[in-house]
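First up is the structure itself, then whatever we jot down about it.
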Amino acid sequence: MSDVSAVDKPRVRVLSLNGGGARGMFTISILAEIERILARKHPHQDIKIGDYFDLITGTSIGGILALGLATGKSARELESVFFDKAKDIFPTRWSLVNLCKALCAPIYNSSPLRETIEMMIGAETTFNDLTRRVMIPAVNLSTGKPLFFKTPHNPDFTRDGPLKLIDAALATSAAPTYFAPHYCKDLRSYFADGGLVANNPSYIGLLEVFRDMKSDFDVSHKDVYILNIGTVGEDYSLSPSLLSKKRWTGYCHLWGMGKRLVLTTMTANQHLHKNMLLRELALHDALDNYLYLDEVIPNEAASDITLDNASDSSLQNLSARGKQLANVQFAQNQKLKNFFISPAKPFKRTDVQEKL
């Protein structure tokens, strides 16, 4: 796909998709546009982004998209579904209605989210059915610990193989305030959004390669290449005027009935994970192996492009930004092209024994 020497070809390729609610439209638009570019270059090939990566990891909406890609869906298919269904997941409501509802219940019903996920990954598909390695973070509310849903790419992995993907997808996207915790019957546990612990899963993706993929890949840091796609939300912070109001620092005003608290938590740990990744790569002289694609939304637009704004204007803006960034980067950035030299080898392990 590119006149690049074999030396430049990545040995292990990781796709990492950040969380961000409705802003995931930006993420999937980037991936879908790259597919279109590759399809134009290779009209006789069935181009699917997921086929080019040895590990796909994602959080929240990024986790849903990661699972969709791992099932063999194209990014273009997922883009179409999300654009059509996002308005059902995040229906427009007056802010006063949201405010009142958040006092005693989640703002949004999880049913449209489940229906959308079923369209993307199927209702019965399990981790054992996948031929692409995946890792999806979530928070196990029943134990108070993070949990990572995975394909059985480590021979000792047995817990998640028979687990349905829809449970992992609903678990990683159950953002507090917005959606109710997801109960996974097979694990007998309640889950909340993975963005509370790893909104950018790139660093844990790198560690996964060295720890639980080592039976397939005996590699060093310089052999692992990470493509990380953001959701235009990395620079969020509370306004100085809001923070300076000493009498209005409670849950309702300062934290916006939980919305600002969730966003602050996700943004802070996103920075933390990215910085840990960069320090780790720098230590091993492998900084050039990491490519981060994202944008910072201008101030006026930022107030409109939020986690739960799925209006036509917001989705169209996010889609346009994603497509533009994909075209510019693919034309100018050889590092991006190197991820798509050739498909990765499919993964399949069937000799897993039952072990908790």
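Including glycine, each Cβ sits where the backbone N, Cα and C put it.
Original residues only.
Because the structure is a prediction, the values reported are computed rather than measured.
Per Swiss-Prot, domain 'PNPLA' is recorded for 15-206. Under its mutagenesis annotations, Swiss-Prot gives SER60 to Ala the following note: Loss of defense against phage. The active site, nucleophile feature in Swiss-Prot is assigned to SER60. Marked as active site, proton acceptor by Swiss-Prot on the basis of sequence analysis: ASP193.
Cβ contacts within 10 Å of ASP193 (active site, proton acceptor), excluding its own Cβ and spanning all protein chains shown: 30. Other C-beta atoms found within 10 angstroms of the C-beta of SER60 (mutagenesis position) number 31, with every protein chain shown included.
DSSP assigns SER60 (mutagenesis position) to coil in the three-state reduction, placing it in neither a helix nor a strand. In this structure, the CA atom of ASP193 (active site, proton acceptor) is 6 Å away from the CA atom of SER60 (mutagenesis position).
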